[in-house]
Amino acid sequence: MKASMFLALTGLALLFVVCYASESEEKEFSNELLSSVLAVDDNSKGEERECLGFGKGCNPSNDQCCKSSNLVCSRKHRWCKYEIGK
């Protein structure tokens, strides 16, 4: 009886340790994944500073719309729009 109780408690303790270790790895993985996503988001913010995206307010005399996306600053509406026909 004492031996079976000892084995049962030892088994529960071992199960607790294994579950705790796997949970820690999952939390670490999710934190690492979140950090990498935020790092990518920070990099894209740097690109946004260089040029303005679609629908952003702009100044026609100082066109800062993204030329790589075929965007130009509309003189009439003063926002970045797609240039059609080029």
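First residue shown is number 1, and so on along the chain.
Backbone N, Cα and C define each Cβ position, glycine as well.
Original residues only: the substitutions mentioned are not part of this model.
As recorded in Swiss-Prot, the features of this protein are as follows:
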type    : residues : note
MUTAGEN : S61 to A : No important change in activity
MUTAGEN : R75 to A : No important change in activity
MUTAGEN : K76 to A : Important reduction in activity, without change of toxin conformation
MUTAGEN : R78 to A : Important reduction in activity, without change of toxin conformation
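When the mutagenesis positions K76, R78 are scored by other C-beta atoms within 10 Å, R78 scores highest. S61 (mutagenesis position) sits 9 Å from R75 (mutagenesis position), taking the Cα positions as reference. Cβ neighbour count within 10 Å across all protein chains ranks R75 highest among the mutagenesis positions S61, R75.
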